[in-house]
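S.K.: Here it is: the structure, laid out below.
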Amino acid sequence: MLFKQQAWLRQKLLVLGSLAVGSLLYLVARVGSLDRLQPICPIEGRLGGARTQAEFPLRALQFKRGLLHEFRKGNASKEQVRLHDLVQQLPKAIIIGVRKGGTRALLEMLNLHPAVVKASQEIHFFDNDENYGKGIEWYRKKMPFSYPQQITIEKSPAYFITEEVPERIYKMNSSIKLLIIVREPTTRAISDYTQVLEGKERKNKTYYKFEKLAIDPNTCEVNTKYKAVRTSIYTKHLERWLKYFPIEQFHVVDGDRLITEPLPELQLVEKFLNLPPRISQYNLYFNATRGFYCLRFNIIFNKCLAGSKGRIHPEVDPSVITKLRKFFHPFNQKFYQITGRTLNWP
């Protein structure tokens with residue numbers, strides 16, 4: 001009887017030991033892959049924090065990919081927040097636009113960087129009078145938890161075209177960094193139309209064809225009252241921003257290139273934000289089914305953008321496309337001149 005009990009005990013210990021070793025190997029593989037993918041950047045010199053790299057180890061990235069999510073959902077106690085030195089910071093950079101330029105893709109890709117924490121939702125603080133009236137503390141409380149050495153980034157594409165926004169952001173932080181992601185103006189306008197059209201179709205509502213909206217039927221000229229066209233006149237909106245911020249505080253991201261060659265564009269943004277280069281080609285892989293790049297955080301966690309990305313655009317009369325591109329051309333040239341970035345749009 002004693003022999004049987006000892007044999008049973010040895011068997012149980014063997015099973016438990018195997019499970020423990022397996023769990024340990026899994027943990028080592030996971031943490032090792034995270035460290036290899038995104039080693040923590042030496043951010044103490046960049047943002048003036050007191051921590052050294054030794055004091056700011058892999059745990060920051062682990063929290064960023066896991067526990068920070070719990071804090072974001074409000075599942076953390078005040079003691080946990082205090083224990084991990086977590087704070088809700090005002091953004092040090094904002095993606096201000098442009099709608100249908102790739103703002104969501106840019107935000108998600110920048111979130112690959114271990115020193116970046118993104119606001120998950122569009123907050124619409126500066127463009128919405130009701131939200132703005134709630135005050136800056138309300139806005140800060142909408143931000144995700146982060147370490148003091150990390151930077152928070154939010155995006156609300158309506159900011160770029162809303163008249164009151166530049167002054168409001170200036171009053172919050174006159175030295176903030178501003179990201180503008182743009183696409184070829186005619187393509188962006190058609191994408192804008194496509195999103196609205198899809199919403200109408202879901203509600204079984206009829207909607208005019210793009211050609212009828214973009215071209216004034218009375219004059220046969222481009223209809224600048226149509227919002228999708230007006231939004232694509234980038235230089236008109238940028239000039240309003242330049243009344244408050246110098247051009248050095250803006251960085252233009254090529255949204256068309258971000259689709260086909262994301263890494264070079266992300267590296268330019270890292271440089272603009274004074275971030276050490278941490279996003280690599282390993283973080284980005286092409287999904288042939290979806291037709292665009294997806295994100296690889298580590299060997300376990302991958303992420304593709306929502307299915308609404310990469311919508312099929314409707315066929316548009318080539319003569320209308322030609323007319324629109326001719327209309328946008330002088331505005332594009334001025335945009336290149338102001339920003340110092342030539343995008344070679346047709």
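For all residues, glycine too, the Cβ spot is worked out from N, Cα and C.
Found this in Swiss-Prot, in case it helps:
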- Lys100, Gly101, Gly102, Thr103, Arg104, Arg183, Ser191, Tyr293, Lys309, Gly310, Arg311, Ile312, His313: 3'-phosphoadenylyl sulfate binding site (BINDING)
- Glu122, Ile123, His124, Phe125, Phe126, Asp127, Asn128, Lys155, Ser156, Pro157, Ala158, Tyr226, Lys227: substrate binding site (BINDING)
- Arg99 to Ala: Reduces enzyme activity by over 99% (MUTAGEN)
- Arg104 to Ala: Reduces enzyme activity by 93%, (MUTAGEN)
- Gln195 to Ala: Reduces enzyme activity by over 99% (MUTAGEN)
- Lys309 to Ala: Loss of enzyme activity (MUTAGEN)
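Are these features on the surface or tucked inside, and what touches them?
M.R.: DSSP gives Arg104 (mutagenesis position) a helix state.
His124 (substrate binding site) carries neither a helix nor a strand DSSP state and counts as coil.
Sequence-distant neighbours of Arg99 (mutagenesis position) (same chain, 6+ residues apart, CB-CB distance under 8 A): Pro157, Ala158, Phe160, Ile161, Arg188, Asp192, Thr231. According to DSSP, Arg99 (mutagenesis position) is assigned to coil rather than to any helix or strand.
For Arg104 (mutagenesis position), other Cβ atoms within 10 Å of its Cβ number 18.
Counting every protein chain shown, 13 other Cβ atoms lie within 10 Å of the Cβ of Gln195 (mutagenesis position). Classification of Gln195 (mutagenesis position) by DSSP places it within a helix.
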S.K.: Just the number: how many Å between the Cα atoms of Lys227 (substrate binding site) and Gly102 (3'-phosphoadenylyl sulfate binding site)?
M.R.: 18
S.K.: How many Å lie between the Cα of His124 (substrate binding site) and the Cα of Arg104 (mutagenesis position)?
M.R.: 14
S.K.: If you count other C-beta atoms within 10 angstroms, which of the binding-site residues Lys100, His124, Lys227, His313 is the most crowded?
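M.R.: Going through Lys100, His124, Lys227, His313 one by one, the largest Cβ count within 10 Å is at Lys100.
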S.K.: Compare the Cα of Arg104 (mutagenesis position) against each of the binding-site residues Phe126, Ser156, His313 and report the nearest.
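M.R.: Ranked by Cα distance from Arg104 (mutagenesis position), first place goes to Ser156.
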S.K.: Who sits close to Glu122 (substrate binding site): which same-chain residues at least 6 apart have their Cβ under 8 Å from its Cβ?
M.R.: Glu154, Lys155, Ser156, Pro157, Ala158
